[in-house]
Amino acid sequence: MELASARLLRGQIPWRGLLLTASLLTYWSPLTTAQVTVDAVPPNVVEEKSVLLLAHNLPQEFQVFYWYKGTTLNPDSEIARYIRSDNMSKTGPAYSGRETIYSNGSLFFQNVNKTDERAYTLSVFDQQFNPIQTSVQFRVYPALQKPNVTGNNSNPMEGEPFVSLMCEPYTNNTSYLWSRNGESLSEGDRVTFSEGNRTLTLLNVRRTDKGYYECEARNPATFNRSDPFNLDVIYGPDAPVISPPDIYLHQGSNLNLSCHADSNPPAQYFWLINEKLQTSSQELFISNITTNNSGTYACFVNNTVTGLSRTTVKNITVFEPVTQPSIQITNTTVKELGSVTLTCFSKDTGVSVRWLFNSQSLQLTDRMTLSQDNSTLRIDPIKREDAGDYQCEISNPVSFRISHPIKLDVIPDPTQGNSGLSEGAIAGIVIGSVAGVALIAALAYFLYSRKTGGGSDHRDLTEHKPSTSSHNLGPSDDSPNKVDDVSYSVLNFNAQQSKRPTSASSSPTETVYSVVKKK
């Protein structure tokens, strides 16, 4: 038996990676006294493949080492030995011609089979011929055939109770994994596995179960994957959807409708206008439409496999553009508290009416009433704030027009006063009222003081002519009859107040009389 290092130079070893590892270790003997161990690389081997029993930590100065089948060291179980002093190897009775021994203590197996699955023992004698033994074992697994997926129904219909897929062939000591569209499947509410995961069952079939299913067979040494299995779930059609959603169109525009319904296989499409078949396509196009094209448009879809059909109906109305309306008014100049009626006239039918005041949408008050169709506006009673420009707007779903403005003038009623006072006017009224009250109080105090202080004050009071008028009742002090005089003063106050509705008898002037008696 030749050394593996010599055979490697002639390129006769097929498993290049393992041989390179063993060869490198031949020239790299660790300077250590660690325990001798052996690893199987790989520990799980596919039949007819190779395995390397890789030795570690051989003594630097060993004499000889042996490889045996099993754990008993009898001569019949010897595979090979290596004698360091002679730098040569020698085969034993258990040698099969598939083994290669290396000077670093490793053993290489080619074309392993299930019978090779056992323990192997390395026995090393150090420089003093002390024996050192260690064992290793590897497992051999069959090569896996490419699996194949079969199903009880490759075209199930949505809603069917179940569909089953099977991964074949069956192999001992093999696990099976499933995926759909490249994503792993796990057991759930509608997904069950049986027969060691070889059978996949989908319950209550749904359209989402549609896709490509793969089965993977795997053992500790290798794996293999099936070709995709196409599960094509039949369903539909769903209720068709017509787009765009518009149902009102302008006369002269183009009508372009499309219909879509989710269905497998794809549904057949038919268009009906006012229940008459028009075309058997997914789209409907009519150019330069008129009001005669108004009506019901139906999309009918049919699935020839499921035998199901669905219909969606759309009512479409074609409108002409509206013309400009006009306003008729009973009177453009109205007295306050009177009434006025405005009427919006249009040649168009089926239109909506909206009123504008000073170019803004009219805010209705409790004095305003509209007719049922909004075409007539009545204001009663009218007030000065109702004066302004009035317009009416008519519209249909595709157009609108606004009338020319009508100006309404309101003649104020003088009895109604000025309904709107500025802040300055209000402040003036308040100040005037307060000043009047203060003046009255001062005068009353003055007269009271004069009365309690003596008659000499009478002359002083009557001397203030700009603000009072003085009158003397009875004879003067020079009169022989000596009749007591009665003096009185008249104060007139006239305060400006806001113009508010008052009765005709009300007077803006108030007179205050003060009487002073002389004792």
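Even glycines carry a Cβ here, placed using N, Cα and C.
The noted changes are left out; the structure has the residues it started with.
Summarising the annotation, Swiss-Prot assigns domain 'Ig-like V-type' to 42-140 and lists similarity to another entry as the type of evidence.
Among the features that Swiss-Prot reports, domain 'Ig-like C2-type 1' is placed at 147-232, with the record citing sequence analysis. Residues of the domain 'Ig-like C2-type 1' (147-232) grouped by DSSP class, helix first, strand second and coil last, total 3 helix, 43 strand, 40 coil.
Residues annotated as domain 'Ig-like C2-type 2' in Swiss-Prot, with sequence analysis given as evidence: 237-317. Per-class residue totals from DSSP over the domain 'Ig-like C2-type 2' (237-317), listed helix then strand then coil: 3 helix, 44 strand, 34 coil.
As annotated by Swiss-Prot, domain 'Ig-like C2-type 3' applies to 325-403, with the evidence given as sequence analysis.
Swiss-Prot documents SER503 to Asp as a published mutagenesis change and attaches the note Preserves the ability of INSR to induce CEACAM1 phosphorylation.
One entry in Swiss-Prot concerns the mutagenesis experiment TYR513 to Phe. Its note says: Increases INSR internalization and INS degradation. Phosphorylated by INSR. Prevents the increase in CEACAM1 binding to FASN by INSR. Decreases cell-surface expression in response to INS. Doesn't affect phosphorylation by INSR.
The DSSP secondary structure for LYS49 (variant position) is coil. Swiss-Prot lists LYS49 to Ser among its natural variants, and the accompanying note reads: In allele b.
Under its natural variant entries, Swiss-Prot includes ALA55 to Thr with the note: In allele b.
Recorded in Swiss-Prot as a natural variant, GLY70 to Val carries the remark: In allele b. The Cβ of GLY70 (variant position) lies under 8 Å from the Cβ of SER77, ARG118, ALA119, TYR120, THR121, each on the same chain and at least six residues away in sequence. In the three-state DSSP reading, GLY70 (variant position) counts as coil.
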Whole-number answer please: how many Å between the C-alpha atoms of ALA55 (variant position) and LYS49 (variant position)?
20
With DSSP assignments reduced to helix, strand and coil, which class does ALA55 (variant position) get?
strand
Restricting to the same chain and to sequence separations of six or more, state which residues have a Cβ under 8 Å from that of LYS49 (variant position).
ASN111, VAL112
Per-region confidence, the domain 'Ig-like C2-type 2' (237-317) (mean pLDDT, whole number):
96
